[in-house]
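The following features are taken from Swiss-Prot:
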MUTAGEN   Leu11 to Phe  In kaiB1; shortens the period of the circadian rhythm to 21 hours
MUTAGEN   Arg22 to Ala  Decrease in cooperativity of KaiB(fs) recruitment
MUTAGEN   Lys42 to Glu  Disrupts circadian rhythms in vivo
MUTAGEN   Lys42 to Ala  Loss of KaiA binding
MUTAGEN   Arg74 to Trp  In kaiB2; shortens the period of the circadian rhythm to 22 hours
MUTAGEN   Gly88 to Ala  Stabilizes the KaiB(fs) form, disrupts KaiC phosphorylation rhythms, forms a complex with KaiA, wild-type regulation of SasA, disturbs regulation of CikA, dominant-negative over wild-type protein, restores normal cell-length to disruption strains (i.e. contributes to SasA and CikA regulation)
Amino acid sequence: MSPRKTYILKLYVAGNTPNSVRALKTLKNILEVEFQGVYALKVIDVLKNPQLAEEDKILATPTLAKVLPLPVRRIIGDLSDREKVLIGLDLLYGELQDSDDF
């Protein structure tokens with residue numbers, strides 16, 4: 001069995017809006033179910049830290065970025081569809097590969 005990777009994620013939000021709160025809640029649920037402690041999530045409020053959004057070229061919120069493992073992947077907007085989030089971040093393939101016990 002190969003060692004599990006640690007996933008480094010950044011969630012960019014704009015304040016404490018309903019969309020931001022929903023995105024964070026949904027994402028935490030996905031991460032706890034799918035990655036059980038092998039992730040680090042940094043939430044960045046672009047209203048409080050606009051320089052970080054500018055450095056990372058964030059144009060819309062919410063934006064979720066998978067920084068590590070490479071390649072970097074981003075999802076912009078609605079994070080409510082678990083499968084789309086996992087596919088968009090290139091995480092579902094590994095999950096499927098690990099469960100090939102047919």
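Placed from the backbone N, Cα and C atoms, the Cβ positions cover glycine too.
Original residues only.
Features per Swiss-Prot, on structure.
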residue	record	Cβ within 10 Å
Leu11	mutagenesis position	21
Arg22	mutagenesis position	14
Lys42	mutagenesis position	12
Arg74	mutagenesis position	16
Gly88	mutagenesis position	17
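Among the mutagenesis positions listed (Arg22, Lys42, Arg74, Gly88), Lys42 has its Cα nearest to the Cα of Leu11 (mutagenesis position). Within 10 Å of the Cα of Arg74 (mutagenesis position), the following mutagenesis positions from the list Arg22, Lys42, Gly88 place their own Cα: Gly88. Lys42 (mutagenesis position) sits 16 Å from Arg22 (mutagenesis position), taking the Cα positions as reference.
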